[in-house]
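Colleague: Pulled from Swiss-Prot, these are the listed features:
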{"type": "BINDING", "residues": "Asn107, Asp149, Asn162, Phe199", "note": "ATP binding site"}
{"type": "MUTAGEN", "residues": "Thr44 to Ala", "note": "Hyperglycosylation and subsequent degradation following destruction of the SRT pseudosubstrate motif"}
{"type": "MUTAGEN", "residues": "Asn217 to Gln", "note": "Does not promote or impair hyperglycosylation"}
{"type": "MUTAGEN", "residues": "Thr219 to Ile", "note": "In 1N mutant; abolished glycosylation by STT3A"}
{"type": "MUTAGEN", "residues": "Ser447 to Ala", "note": "In 5N mutant; prevents hyperglycosylation and subsequent degradation; when associated with A-64, A-109, I-483 and I-504"}
Amino acid sequence: MRALWVLGLCCVLLTFGSVRADDEVDVDGTVEEDLGKSREGSRTDDEVVQREEEAIQLDGLNASQIRELREKSEKFAFQAEVNRMMKLIINSLYKNKEIFLRELISNASDALDKIRLISLTDENALSGNEELTVKIKCDKEKNLLHVTDTGVGMTREELVKNLGTIAKSGTSEFLNKMTEAQEDGQSTSELIGQFGVGFYSAFLVADKVIVTSKHNNDTQHIWESDSNEFSVIADPRGNTLGRGTTITLVLKEEASDYLELDTIKNLVKKYSQFINFPIYVWSSKTETVEEPMEEEEAAKEEKEESDDEAAVEEEEEEKKPKTKKVEKTVWDWELMNDIKPIWQRPSKEVEEDEYKAFYKSFSKESDDPMAYIHFTAEGEVTFKSILFVPTSAPRGLFDEYGSKKSDYIKLYVRRVFITDDFHDMMPKYLNFVKGVVDSDDLPLNVSRETLQQHKLLKVIRKKLVRKTLDMIKKIADDKYNDTFWKEFGTNIKLGVIEDHSNRTRLAKLLRFQSSHHPTDITSLDQYVERMKEKQDKIYFMAGSSRKEAESSPFVERLLKKGYEVIYLTEPVDEYCIQALPEFDGKRFQNVAKEGVKFDESEKTKESREAVEKEFEPLLNWMKDKALKDKIEKAVVSQRLTESPCALVASQYGWSGNMERIMKAQAYQTGKDISTNYYASQKKTFEINPRHPLIRDMLRRIKEDEDDKTVLDLAVVLFETATLRSGYLLPDTKAYGDRIERMLRLSLNIDPDAKVEEEPEEEPEETAEDTTEDTEQDEDEEMDVGTDEEEETAKESTAEKDEL
């Protein structure tokens, strides 16, 4: 019995010791979740203690303090307009709740600006707290989000006035704007801050909002509201802030995402990374620290070392405490807005590497920018800006061109991000430019809808465009031609078409291929410099490719005389040139249209007139008989040297290239009356009087105007000229038949000779067919044999009858 009692006692002692050991391990190895306590075990320096106190101050009230607050607080009703306004905010912005944090940080920044301004004239203004910061802390356990600033703070009266009522005129205007925006289906996400009501966006994510504030001229007070009513009471904790304001949000269940550190950090970086004051978030990180070993572990390690070195005798040194490396989670304030707004610094003080680093951080690009410009605009509106040209065009640059919103220009007002969701900061053709615009003259948190009608926007836009074009103009020629033009050339051409006020500046940026060089592109300035002495027009030829353009009959005489011709090979090129009335006093001439004339001497003029008179019978015959319904007129050409003829559009008609483009667009967008009208316009038929075909036609029609061969030749020449001039034939079968007839005549083949009929071949017999035929033949032979036997029998019977 005694043995059993002793055994049981031993088991109890062992179990107690085991539990005790487990408890000790748990205490050492578990990370505490209370944000108000230190996570750094053995560290007790002043810095850690200070951080602990800061964390405790940001925590919510305890149960007894909350009870006292509820019992003794003075209750207030919101103004009727405030109630209506809060409902509008909550109902209109429920899909864009995240802006609440931007509004709270913006208000905190304003409060910090105010106390800093006061401190310039009052040396004791910062005595309560020397720091000028914004701090954010998430408390998942208590479902609280704290935003604290060390700004000017609010007195009791200011809490009631600023958070419970709004100036009536401002409220009415705000409500009208909100209602209009909702009726028009526009975004209201930025409108709330325009009238100083951004604070109420906190109710988008919070069931209850608690504001703790300390002003230098009053004691610390607490304002609390559930959006139906609010209360104000002196803080039973006393002065815990020193100076400033803490906004504590009791988050709704569906807003729990805003207690995630990553979510808060991303929102701060998105909206507030360029605020003038440092913004900190209470966050954790894992660090490796050294801790003293326990006695058992140290003794075990010493034993292992003594066993390994038993053969070596050394003098005993002073024993140092044994330590081990342990990973611990450490909580501390993490700075969020570490990227300083370099556009606020003078451009001379910013290094090139800083611009490149800022661009990569700002645009999320891995390549350096092709070009950038940093400037301050002054005058009617003052703003600072940095603009960048990326190395390559963004993907889908022309997808939904004009309707897709560009998010490459970010608007800041006093370093607070407002929006990148609008059309009007940059014109459509500059939709590849990236950058920031920061203005102190615009209203803080101006909405996108209000911004679009803001008179200062047009001024900002105008200056941005001018500065962008200056930046592009300064790109080195080799980089411009090799890189920029390949990536963004189409944008510049669209700019010439769309931007009337900057058309001359944009024209200087245009580049085209030309007959001057087989591969290099040229500017219009360079073309004008190379023009002949008496040349008064800039000649261009449009085609689907360079090869098509330079082999066109329209450029034959120009190239032979040494004139340079610009080749337009992109669909937008001809539109672009048509939008330019002139360049440097020189008008543009499409060589595929009427109007191409050369400077000629009196002798040359007399010779031309003589040729025109000589070929007048042929010209009249073509216009009145052979091509009566196909051409407007027939003339002797001044532009042809090798080709027999060409089809030329009128000055206001479509060239072959333009007609092809317009018809392709018509097929995509449906029938267009104007397309059919322009396509049906008759054109001028130009002949080359020196070509042997034309000269022989003149001889033949003088002999016989009704010669069918000559009539066919005229039509074939017209249709061939149509194709060579870039137009499409309406009836390709008829054209093919005529070509065939001309070939027959050239080979002395009767035009009416028929094609030989192909002899019909009997189908080859298969094995099955052969078997069936054999069986059929055998049956026929048997039938024949039977018939013969019957006939013989009949004959013998007849003979017997006769006998």
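Easy rule for this one: first residue shown is 1, then count along the chain.
Glycine is treated like the rest: Cβ placed from N, Cα and C.
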Colleague: What other residues of the same chain, not counting Asn107, Asp149, Asn162, Phe199, have a CB atom within 8 A of the CB centroid of the ATP site?
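Modeller: Apart from the listed residues, the neighbours are Leu104, Ala108, Asp110, Ala111, Met154, Leu163, Gly198, Val211, Thr245, Ile247.
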Colleague: Reduce the DSSP letter at Asn217 (mutagenesis position) to three states and note it down.
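Modeller: The residue in question, Asn217 (mutagenesis position), is coil (DSSP, three-state).
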Colleague: What kind of secondary structure is Asp149 (ATP binding site) part of, going by DSSP in three states?
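Modeller: DSSP assigns Asp149 (ATP binding site) to strand.
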Colleague: Whose Cβ, among the recorded positions Asn107, Asn162, Asn217, Thr219, has more other Cβ atoms within 10 Å than any of the rest?
Modeller: Asn107
Colleague: Calculate the distance in Å between the alpha carbons (Cα) of Thr219 (mutagenesis position) and Asn162 (ATP binding site), and round it to a whole number.
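Modeller: Distance between the two Cα atoms comes out at 17 Å.
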Colleague: Which of Asp149, Phe199 (the binding-site residues) has the most other Cβ atoms within 10 Å?
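Modeller: For the binding-site residues Asp149, Phe199, the Cβ with the most other Cβ atoms within 10 Å is Asp149.
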Colleague: In whole Å, how far does the CA atom of Asn217 (mutagenesis position) lie from that of Asn162 (ATP binding site)?
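Modeller: Here the two Cα atoms are 16 Å apart.
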Colleague: For a quick check of understanding: given the listed ATP-binding residues Asn107, Asp149, Asn162, Phe199, what is the maximum Cα-Cα distance in angstrom, as an integer?
Modeller: 17
Colleague: Helix, strand or coil for Asn162 (ATP binding site)? Use DSSP.
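Modeller: DSSP call for Asn162 (ATP binding site): helix.
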Colleague: Could you find out if DSSP has Phe199 (ATP binding site) as helix, strand or coil?
Modeller: helix
